[in-house]
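These notes concern the structure reproduced below.
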Amino acid sequence: MEPIDDILFEVTDAFKTQKEDLLELVTLIDIYGEQVNQEGSYEEKTRFIETLNTLLEDNPSTTGEIGWDLPKGLLKFLSKDNVDVNGRLGTNMIVQGVMKCFYAISIQGEPKKCLITGLELLSSLCSKDFSKSDQQNKEDFVDKKANTLPPEGVIENSSNRKDFPSYGESKSSNEFFLKLKSYILFEFIGASLKRISTLFPSKYLGAAVSTIEKFVYSHADTFEDALFLLRRVYTFCRNYIPPDPPKDIQLNEDFTREMFDKVVEEESELQVRLLRRLCTFGISTPIKTVTTNADVKYYCALNQQKFELSAYYTEYLELFCRYYQMAFSLDVDIEGEFQNVIKECRIIYKSVPQEISAVNDEAKLVLERMVYKLAYTFEVQKAAKEKNVGLDYNGVILFSGIHYLETNQHLVKEMNITDAIYLYLRFTTPSLYSKVYYNVAVESVSRYWLWYAITTEPLEDVKKELKNLSVFVTKTLLHVLLQKNCIQVNQQLRMITFTLLTRLLCLIPEKVAFEFILDVLKTSPLPLAKTSVLCVFKDLSRRRISTKDNDSETDLIVEKLSKLKVNDSNKAQQSNIRHYIQLDSSKMKAVHDCCLQTIQDSFTADAKKSDILLLLTYLNIFIVLKKTWDEDLLKIVCSKIDSNLKSVEPDKLPKYKEIVDKNESLNDYFTGIK
């Protein structure tokens with residue numbers, strides 16, 4: 001590399017002498033910049049960036065011509081060779097210098113070209129651009145530390161440090177540099193937009209919104225947390241200022257004052273619509289994997305429990321509320337839009353036929369699959385036909401939940417169970433077909449509305465609606481709730497959703513509830529799902545429901561069901577009671593057949609631990625229900641297990657002793673009643 005003094009002299013001289021040949025000037029800056037970045041020391045790189053910044057500030061006319069062509073080269077200086085991801089950005093003179101250069105370009109450069117450059121660079125950012133592993137990054141950094149590390153304590157960091165976690169806090173250095181570069185580009189794009197003088201600003205804002213949406217969508221799963229993207233979109237929307245119309249517009253008979261005023265009005269409206277769109281998109285997409293806790297808060301309120309958020313969720317809630325307030329400032333009619341979502345959900349599901357329309361089992365299976373895919377098909381078709389700038393309905397749903405989190409009030413006073421079910425299915429089933437539609441945050445708000453519907457609507461109305469609802473819709477709801485809950489890692493959320501599922505099973509017709517349980521036992525690939533419905537089946541078979549169906553008594557039963565408690569002291573004459581599931585020979589035989597299949601699976605060479613646990617669950621249930629269960633069926637189960645136990649070695653079968661003990665318990669019962 002040439003001496004740095006010579007390089008700086010050449011660049012400085014070029015700004016003075018080559019103003020007529022700007023292409024050569026840009027080429028010179030690019031060549032020397034590349035050379036210094038690859039071969040120079042930290043101090044040499046710092047001097048180059050500082051000199052370039054000074055030249056850009058002192059030569060505004062030249063900056064106006066070439067500024068848009070420099071950002072790509074400047075971003076190359078933001079690399080692991082120049083930036084210690086463990087250090088403070090405020091002490092890194094290269095980072096500070098690059099930011100100053102971007103600022104100089106944003107206020108002096110040709111705004112339209114700068115905007116296009118910023119959007120192109122933001123679109124091209126990808127984590128694969130920083131492909132080395134974290135450990136290799138750290139080792140390479142240590143190797144070059146003597147030449148590249150900045151001197152200690154230069155200036156304080158003026159950036160928002162929350163957006164740039166240290167190496168240990170970040171998922172990877174890839175994420176660190178992706179955040180750093182995108183932060184600079186977001187600011188650059190916003191500053192460029194403000195300076196564009198045009199009668200049609202929506203054209204440029206629309207381009208920015210489109211690029212930002214693509215960037216957010218592409219990286220929503222890349223970042224370790226969603227706070228960075230939430231902040232960037234929020235800051236962009238908050239700081240956007242609609243530019244004034246150009247003052248040099250010539251009004252004449254071809255373009256009158258009335259025409260001018262109409263264009264200004266339409267442009268103003270379109271800009272607001274674009275910001276509304278970005279606001280609803282920006283709140284929903286970054287938090288696809290973050291629950292809002294609206295359902296948790298409502299559940300705690302129902303049970304008079306204290307609702308507490310961790311520091312992690314508190315920070316999210318603060319941003320949620322900022323978005324909520326911003327939506328109001330943009331005149332988003334949250335309640336009206338939410339009602340539009342409900343209407344759309346009705347359109348999707350209102351035509352689902354009743355079970356009686358299915359002539360055979362094959363037709364039933366087709367209809368069940370159809371219900372699963374209805375929302376996904378609708379969403380794909382809607383996206384293909386979408387021509388206008390509309391709100392992101394995921395964001396609208398989130399705002400309905402944030403309204404409750406923020407105000408402790410419900411967005412709508414009345415929500416019937418049918419609409420709540422349609423809403424839940426509309427925003428959860430598409431994710432079963434494409435991860436594009438996966439959104440934990442929206443799902444948590446949808447569950448909140450299910451809770452709200454079954455606890456505020458009169459019980460008789462809820463039961464009537466569920467009875468009249470298509471069985472295919474009801475079963476899809478139950479299956480999706482169970483399936484998603486089985487993969488839920490948060491214990492509290494899993495318990496709350498299981499309680500919701502239990503309550504729904506208490507409210508739907510007994511025939512539908514048992515068919516659902518049996519279907520899970522026969523077909524579900526998830527062992528936890530089978531274990532869960534068996535526990536529910538046990539309690540629904542033992543718990544009494546008043547013949548008058550008193551509200552308070554039903555609530556008490558459901559509460560006990562949710563906790564899966566057993567109380568053998570509740571005895572009553574069979575003629576005076578009815579259970580949620582009345583045991584009869586056909587129901588017992590159906591469950592018995594499922595148990596026999598589990599016995600067969602548990603005593604094979606490739607038996608899984610989940611099969612053994614499921615077998616133990618069956619035995620626990622038979623022990624609890626032994627006095628009401630068919631004795632002959634129980635004896636068959638005991639005999640099958642006895643014969644299989646004799647054919648295996650104790651140390652080869654997990655839980656061998658537990659199986660033996662529980663099976664002996666049943667055998668002892670038969671001995672005692674002889």
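Glycine is treated like the rest: Cβ placed from N, Cα and C.
Note that the structure is predicted; figures quoted are calculated from it, not measured.
Natural sequence variation is annotated in Swiss-Prot for I7 to L, with the remark: In strain: W303-1a. All protein chains considered, the CB of I7 (variant position) has 22 other CB atoms within 10 Å.
Long-range C-beta contacts of F328 (variant position), restricted to its own chain and to partners at least six residues apart, with a cutoff below 8 Å, comprise I334. Natural sequence variation is annotated in Swiss-Prot for F328 to V, with the remark: In strain: W303-1a.
Record note (Swiss-Prot) on the natural variant K343 to E: In strain: W303-1a. Annotation note: K343 (variant position) sits in a helical segment as assigned by DSSP. All chains included, 10 other C-beta atoms sit within 10 angstroms of the C-beta of K343 (variant position).
Cα-Cα distance from I7 (variant position) to K343 (variant position): 67 Å (rounded to the nearest whole number).
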